[in-house]
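Input: a single structure, listed below in structure tokens.
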Amino acid sequence: MSKGLPARQDMEKERETLQAWKERVGQELDRVVAFWMEHSHDQEHGGFFTCLGREGRVYDDLKYVWLQGRQVWMYCRLYRTFERFRHAQLLDAAKAGGEFLLRYARVAPPGKKCAFVLTRDGRPVKVQRTIFSECFYTMAMNELWRATGEVRYQTEAVEMMDQIVHWVQEDASGLGRPQLQGAPAAEPMAVPMMLLNLVEQLGEADEELAGKYAELGDWCARRILQHVQRDGQAVLENVSEGGKELPGCLGRQQNPGHTLEAGWFLLRHCIRKGDPELRAHVIDKFLLLPFHSGWDPDHGGLFYFQDADNFCPTQLEWAMKLWWPHSEAMIAFLMGYSDSGDPVLLRLFYQVAEYTFRQFRDPEYGEWFGYLSREGKVALSIKGGPFKGCFHVPRCLAMCEEMLGALLSRPAPAPSPAPTPACRGAE
């Protein structure tokens, strides 16, 4: 038998597995989007309900600005990139959500600071002294511009982006956070991560903005890479502004899912920059390292928090399994495999995806449970709340469906020619 035949059979089997996952992911994306379209739209005031029980019933009508922005972004991205989602109902809901944000998100217009929580009809309830409501507001406006062509949305996005950059790099006083003498000058990884995500968002197919924010993107990547500490053996969630480890629990804190999400943000940056050396570093430190330290050897799934010195983490939910770290891990491993071809990363994608689909998805009512015990049992039956909306699950499924489709569209390698039998006269 030709030596090339088993290899060809292996490749065909791999393609069958990729195709099966593409179909499985696509069907799940349809179910998840249908859940949010059926249960979350506020037809009276615009925007979205995110506090939804298992069956989709609204248990609280407060509106969280960052989740409003995420859902607008998600709907517009689906509308733009998938033919089956290109229908008026989805875009109209996104526009209604965008208009709700334009009217009510900012606490004291023309100031840019956004509320964290609004009443159903848009009155501010709470403000956070962070940049995250504003970041998702920016993402929403940019995607609305891309989906509708209405320039006013893009103007809003760029103005808010420039305000965020000012807060982060020049003067944070506008966030309202007091400078306390005993507080360490800490940099959470979330800040450069979020900015890098915005750089990618605004620069997509836009040479002018890509050029404007190119230096910022490099700055963000450097700041994220500073979180690799202890001679490359740990990625820490918080470091000093100078890139050094901080003392105490804050300094030892690790979040494997967040590191994996940072990993695929950095991978996109590497791909755009054409930097294979950085890509290899990112795969090693931001994909493989957090997975091997963060995967529960007894019950499967990723721990939510860890302590770099193996003390018991102080967060009560540290051992729980949450939906979003697993969504981000699926994206990270599939993106890493798509770019590097390393079969180890594909096997890890399958491992995480099998666990995630088995434990989190709700085959009866749709969408995914968000909060499981360490053993993988449902701890909270809600499908949405102050921190879970229409974002991590559909973003994961949409990106994975696209990446799986791209892998399947690649031509299969040509089989190696069979060796020519040696001539007996030459023996």
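Glycine is no exception: its Cβ is also placed from the backbone N, Cα and C atoms.
At each noted position, the model has the original residue.
Over all protein chains present, the Cβ of C51 (mutagenesis position) has 21 other Cβ atoms lying within 10 Å. Where Swiss-Prot documents C51 to S as a mutagenesis experiment, the accompanying text is: Activity is similiar to wild-type.
Within the same chain, the residues at least 6 positions away from C76 (mutagenesis position) whose Cβ sits under 8 Å from its Cβ are L91, A94, A140, E143, L144, R146, A147, listed in sequence order. Here the residue is the original one, while Swiss-Prot reports the published mutagenesis C76 to S with the comment Activity is similiar to wild-type.
A sphere of 10 angstroms centred on the C-beta of C114 (mutagenesis position) encloses 27 other C-beta atoms. Under the heading of mutagenesis, Swiss-Prot lists C114 to S and annotates it as follows: Activity is about 26% of that of the wild-type.
In Swiss-Prot, a mutagenesis experiment is listed as C135 to S, annotated with the note Activity is similiar to wild-type. The 10 Å shell around the Cβ of C135 (mutagenesis position) contains 25 further Cβ atoms across the protein chains shown.
Taking a C-beta cut-off of under 8 angstroms and a sequence separation of 6 or more, C390 (mutagenesis position) has the following same-chain neighbours: V32, V33, W36, S40, F48, T50, L67, R70, Q71, M74, Y75, G384. According to Swiss-Prot, the mutagenesis experiment C390 to S carries the following note: Loss of enzyme activity.
Counting only the Cα atoms, the space from C135 (mutagenesis position) to C114 (mutagenesis position) is about 10 angstrom. C51 (mutagenesis position) sits 20 Å from C114 (mutagenesis position), taking the C-alpha atoms as the reference points.
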